[in-house]
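Trainee: Can you keep this structure in mind? I'll have questions shortly.
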Amino acid sequence: MAAAGAFRLRRAASALLLRSPRLPARELSAPARLYHKKVVDHYENPRNVGSLDKTSKNVGTGLVGAPACGDVMKLQIQVDEKGKIVDARFKTFGCGSAIASSSLATEWVKGKTVEEALTIKNTDIAKELCLPPVKLHCSMLAEDAIKAALADYKLKQEPKKGEAEKK
């Protein structure tokens, strides 16, 4: 209940800072100016929030964190039998830039093959979201989460010791 209240308070504060008719754009506070409209959009309307069944063989899970700022990101991918990512979900505890980076990453991996998803770089995420230099670590978390999820998926595809000996 307290988390929901805090979320509503943050959303209301950001709405006031970003859309108040009494505050022209040039007079926005410093924190509001740090976030590009793309970050605000992904923060206020995050895409693909949630979880997939981590025990499923076709789901890869990546869990990464940044000790410097306390951000934690879980990103999951679901891959079909042809090696194409058909779904992606995330849960992130962190700032607006971390949430936006996670949201964008899930959008970008969907429809890609496992190998294509490996080419997504933090610099591309940072550029798309117009992240300031002090928030680049958030895009790095997203790249690391993608790589960790892909590695987990690939590990699940390897035959188990007992299965390999039976064949």
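Think of each number as a place in line: the chain as shown, counted from 1.
Glycine is treated like the rest: Cβ placed from N, Cα and C.
The following feature annotations were taken from Swiss-Prot:
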type: MUTAGEN; residues: SER14 to Ala; note: Loss of phosphorylation. Does not affect phosphorylation
type: MUTAGEN; residues: CYS69 to Ser; note: Does not affect the cysteine desulfurase activity in the presence of FXN. Does not affect iron based stimulation of the cysteine desulfurase activity in the presence of FXN
type: ACT_SITE; residues: CYS69; note: active site, cysteine persulfide intermediate
type: MUTAGEN; residues: ASP71 to Val; note: Stabilizes the S-state
type: BINDING; residues: ASP71, CYS95, CYS138; note: Zn(2+) binding site
type: MUTAGEN; residues: CYS95 to Ser; note: Slightly decrease the cysteine desulfurase activity in the presence of FXN. Does not affect iron based stimulation of the cysteine desulfurase activity in the presence of FXN
type: MUTAGEN; residues: CYS130 to Ser; note: Does not affect the unstimulated cysteine desulfurase activity in the absence of FXN. Does not affect the cysteine desulfurase activity in the presence of FXN. Does not affect iron based stimulation of the cysteine desulfurase activity in the presence of FXN. Does not affect the [2Fe-2S] cluster assembly
type: MUTAGEN; residues: HIS137 to Ala; note: Stabilizes the D-state
type: ACT_SITE; residues: CYS138; note: active site, cysteine persulfide intermediate
type: MUTAGEN; residues: MET140 to Leu; note: Does not affect the SDA complex formation. Abolishes desulfurase activity of SDA complex when zinc ion is bound. Activated by FXN when component of SDAU complex
type: MUTAGEN; residues: MET140 to Val; note: Does not affect the SDA complex formation. Abolishes desulfurase activity of SDA complex when zinc ion is bound. Activated by FXN when component of SDAU complex
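Map the listed features onto the structure and describe their local environment.
Mentor: Summarising the environment of CYS69 (mutagenesis position), the number of other Cβ atoms within 10 Å of its Cβ, over all protein chains shown, is 16. DSSP assigns CYS69 (mutagenesis position) to coil in the three-state reduction, outside any helix or strand.
In sequence order, GLY65, THR92, PHE93, GLY94, CYS95, ALA98, HIS137, CYS138, LEU141 constitute the residues six or more apart from ASP71 (mutagenesis position) in its chain with CB-CB distances below 8 Å.
The number of other Cβ atoms within 10 Å of the Cβ belonging to CYS95 (mutagenesis position), over all protein chains shown, comes to 19.
According to DSSP, CYS95 (mutagenesis position) sits in a coil region rather than a helix or strand.
Cβ environment of CYS130 (mutagenesis position): HIS36, LYS38, VAL39 lie under 8 Å away, each six or more residues apart in the same chain.
Counting every protein chain shown, the number of other Cβ atoms lying within 10 Å of the Cβ of HIS137 (mutagenesis position) is 21. For the recorded site, HIS137 (mutagenesis position), the DSSP three-state label reads helix.
Packing around CYS138 (Zn(2+) binding site) is summarised by its Cβ count: 28 other Cβ atoms lie within 10 angstroms of its Cβ, all protein chains included.
Of all the Cβ atoms in the protein chains shown, 18 others lie within 10 Å of the Cβ of MET140 (mutagenesis position).
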Trainee: Whole-number Å only: compute the distance from the Cα of CYS69 (mutagenesis position) to the Cα of MET140 (mutagenesis position).
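Mentor: Counting only the Cα atoms, the answer is 13 Å.
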